[in-house]
Amino acid sequence: MDQLASLAESVAMEEDSEKQSIKGESSLEPDSTPSSPKITARWNPSEACRPLVDDAPIFYPTNEDFDDPLGYIEKLRSKAESYGICRIVPPVAWRPPCPLKEKKIWENSKFPTRIQFIDLLQNREPIKKSTKTKKRKRRRISKIGYTRRKRDSGCDTASSGSSDSEGKFGFQTGPDFTLEEFQKYDEYFKECYFQSEDHPGSKASENKKFKPKVKDLEGEYWRIVEQATDEVEVYYGADLETKKFGSGFPKYKPGYPISEADQYSQCGWNLNNLSRLPGSVLAFESCDISGVIVPWLYVGMCFSTFCWHVEDHHLYSMNYLHTGDPKVWYGIPGNHAESFENVMKKRLPDLFEEQPDLLHQLVTQLSPRILKEEGVPVYRAVQRSGEFILTFPKAYHSGFNCGFNCAEAVNVAPVDWLVHGQNAVEGYSKQRRKSSLSHDKLLLGAAMEATYCLWELSLSKKKTPVIARWKRVCSEDGLLTKAVKKRVQMEEERLNHLQDGFSLRKMEGDFDNKRERECFLCFYDLHMSASSCKCSPNRFACLIHAKDLCSCESKDRYILIRHTLDELWALVRALEGDLDAIDLWASKCRDQYPSQHPRAREYAYLKSAPCIKSRGSSKVQQREQNNLQLVSERLQSDLTSNKEVQLKQDGDSDVNRHGHESERNHVHGITDKSAVTDVKLGVGGKFDEKKISVESQNPHSVSDVGCSELAKKVDGCLGGKDQNAATNRLSLSVELLSSGSLVVKKLWCSKQAIYPKGFKSRVKFLSVLDPTNLTNYISEVLDAGLLGPLFRVSVEDYPTENFSNVSAEKCWQMVTQRLKLEIIKKCDQPVSSLTSLQPLESINGLEMFGFLSPHVIKVVEALDPKHQLEEYWNQKAVKLFGAEPIKEGEKDDTEKGGASDPSLDRDTRLLRGLLKKATPEELVMMHGLLCGETRNTELKEELSTLVDKMEISP
């Protein structure tokens, strides 16, 4: 006890020193100044105010359930969302080690605290009113250093109340502690508070120690909040950045021997991983936002409080209690959030009149008893060490700690959050409140990822866990589809509402990469669109406040758009399952955002229960991930051109069906020096997006020496700039590895070729890993079920580098597109300026597979001796005889009396007329007879008899 009292005395002396410095700046005089720690308040069990509320649900996931954190959240949402919060108890085997307990951290690392005045959380006077009072009942009121909570720094001390306009009730900065010291101080506090017969400085007998139960602590806590008779001050280590202090979960250390901690470091329930798991849209936020994506640590003591609040952007939150005493939570269902806010304003009118955003400050409590009286449902959860608490979107929650403990929390955003997040940012705009992240960036990132997964699924029919998750939120009724459609409708309405005075420009790809772009008036995020003017090119407005930006003439004002409305509606159709739209946006994912599609990011699909090591990427996959990350920045600059480019419509067939066309014509952005075609509103007050055009101000330099050398090497590989020579040389090098087997169904042939199942060939071509060298590619035909044949091209030495499509031509287009990306990485100039790459544009996929090579054709045709694939053989007959068969109802030239070609001799003209009258089947049979290919002996005998009769006839 002496040791605890000594520690408390040193803490109080430090606190007193800080308060004395505040006193000198304050206009109010304290009644007394303590020279020793005084915890004068005592437990009063007879006046306990424990609220009568129902308990929130508790869930006990099985090991299988625990494998997929987001899947489990999705599973329990329907059962728990109506409570606002729930408790999750992990399987018994899941017990991650806590690095915070290591001696170097536990005894040596210090963290800052805040002083909380528990008796003032609900019952206090407004700041302005309290500063006018000359005499205070409580000595400390004059010493409160008013603070403002910031997500970035946690606690930012203001000017100690010297200015009424600046002072806001909050948490005063307290002393720094180590975890060991804080635990001892909490023990001292509880011994003093709950054992009134002992003086704080005397020894307490072990048999007299009393450990209050949770219900005792809860009753006393709300007595202090509702009807305090004494001053109760505690400390709270809140909002501690884990990047600085350290996380309570182990982190993976590459290069070190694998241990038990490493298994937990890669677990999905490790809060360092949770926010960016596959399926959480926060995965598309590239910045490590402290408190949202990077967890915060919370070190509590008895009665330390987290006041009523809702998560930023109405996100889900997950809290894990690493060690220590329980934490009592209270939750309100999200659909009662507005009712809760109204009750708070009704019961605390003076505080809200002075500070309308009071609920954003996390400094005010209101008893669950009062809330229930007003008809607001409240639920309780008691979290113990090793357990999780999940809060749902827009669910207000609060609580207090029963003693010393360490907890960690982070946000997560499954797809069902998107509708809540959209409502949040629209509300922030009306309140003119800054946001923590870009909702539109997350929405578009999720939509593009889902589209790419749909594209992969349409080709391979393989449902990986990631693809299956995105597939579930698509279709017309899918959660993601609905969220994107709603946002596109909003964007269209806002564009159409701007009736005059604005031209449209294409937004730069990196418009908001290096700095946040927000509306000058309401702070709305401007990732999707922004309004500006030549008079203030670095000042922007949202579409709602576009007309409030300035009063300049219409010719000087413009709107920047990241995607046209046609493109956005195509994205909606893609999510609904339209194959053409899927193809278009999958191409955009590959070409425009190569660092964002799944193949580049290569998820580590995290497991647990207990944590299973995540699947590692091969060296090739890791190299591809790193390379594409570097290429993406270069790609953004390459896709611009120094000439004006007309943006193609979504409906254009060449854009829909060929990714390379959208790559050539896409423009990432402009600045104020760009030439812009003004686009006025058309009939009905709508923008005519067909007229949007832009001109880049950054023409690329072609002076790079390394690029020149690369061009020479590429020329050498392709056989020079002669396109025909290059492709001819490549076609001759096709090696047939397997002819496969015939499939007599639609789609398994075309007019140009037969596609045997299991067909496999080898060809040399520029390497997608190193374009300066040739490598072997394996081309094969697989069975994709109802889709028919699936064409796949893979690098022979690195099979994980593969490209698949339902079209042989497009399959090789994907290879050439990848080649362009690799060349961009090595060459600092546009692909369009590399004339040596022109042969890439003429590469024929059928030829690269070998389907146009004579030796391959002969082998493949032998698989169909009966000519069952009529589409192919009919076209072949036409080519052989040089005449189209006469369609039913048509007449040939001779019947019409048309003149015959005089250059042909009489016999040829007669033969051509005869052949035109034949059906395709008859032509094929005749060809077989004349060439000796038919095996039908009866037909051969009939033909011989016919010839004999013709010779006998006069």
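Keep in mind that glycine also has a Cβ here, set from the backbone N, Cα and C atoms.
Note that the structure is predicted; figures quoted are calculated from it, not measured.
For reference, Swiss-Prot has these:
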- C519, C522, C542, H545: Zn(2+) 1 binding site (BINDING)
- C533, C535, C550, C552: Zn(2+) 2 binding site (BINDING)
- 263-429: domain 'JmjC' (DOMAIN)
- 786-876: domain 'FYR C-terminal' (DOMAIN)
- F171 to K: Decreased demethylation activity (MUTAGEN)
- E285 to A: Decreased demethylation activity (MUTAGEN)
- S290 to A: Decreased demethylation activity (MUTAGEN)
- H309 to A: Loss of demethylation activity (MUTAGEN)
- E311 to A: Loss of demethylation activity (MUTAGEN)
- E516 to A: Decreased activity (MUTAGEN)
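Features recorded in Swiss-Prot, as mapped to the structure shown.
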residue : record                : DSSP (3 states)
E285    : mutagenesis position  : coil
S290    : mutagenesis position  : strand
H309    : mutagenesis position  : strand
E516    : mutagenesis position  : coil
C522    : Zn(2+) 1 binding site : coil
C533    : Zn(2+) 2 binding site : strand
C542    : Zn(2+) 1 binding site : coil
C552    : Zn(2+) 2 binding site : coil
Length of the line joining the Cα atoms of C550 (Zn(2+) 2 binding site) and C542 (Zn(2+) 1 binding site), in Å: 13
Between H545 (Zn(2+) 1 binding site) and E285 (mutagenesis position): CA-CA distance (Å): 26
Alpha-carbon distance [E516 (mutagenesis position); C522 (Zn(2+) 1 binding site)] in Å: 14
Top Cα neighbour of C519 (Zn(2+) 1 binding site) in the set of recorded positions E311, C533, C535, C552: C533
Other CB atoms within 10 A, centred on E311 (mutagenesis position): 22
Additional residues surrounding Zn(2+) 2, by Cβ distance to the C533, C535, C550, C552 centre under 8 Å: K534, S536, L549, S551, D556, R557
Alpha-carbon spacing, S290 (mutagenesis position) to H545 (Zn(2+) 1 binding site), which is rounded to whole Å: 30
Across the domain 'FYR C-terminal' (786-876), average pLDDT on the 0 to 100 scale: 81
Output field, Zn(2+) 1 shell: CB within 8 Å of site CB centroid, site C519, C522, C542, H545 dropped: S429, E518, F520, L521, F523, Y524, A541, L543, I544, D548
Cβ-Cβ distance under 8 Å to H545 (Zn(2+) 1 binding site), same chain, at least six residues away: C519, F520, L521, C522, Y524, S531
Number of other Cβ atoms within 10 Å of the Cβ of C519 (Zn(2+) 1 binding site) across all protein chains: 23
Spatial neighbour of E516 (mutagenesis position) that is closest, considering only the recorded positions H309, C533, C542, C552 and their CA atoms: C542
Closest of H309, E311, C542 to C533 (Zn(2+) 2 binding site), Cα positions, recorded positions only: C542
Residue from C535, C542, C552 whose C-alpha is spatially nearest that of E311 (mutagenesis position), among the binding-site residues: C542
Rounded Cα separation (Å) that holds between H309 (mutagenesis position) and C542 (Zn(2+) 1 binding site): 28
Least surrounded among the binding-site residues, given as C533, C535, when other CB atoms within 10 Å are counted: C535
Integer Å distance between the CA atoms belonging to C552 (Zn(2+) 2 binding site) and C542 (Zn(2+) 1 binding site): 17
Which listed residue (E285, E516) has most other Cβ within 10 Å, given these are mutagenesis positions: E285
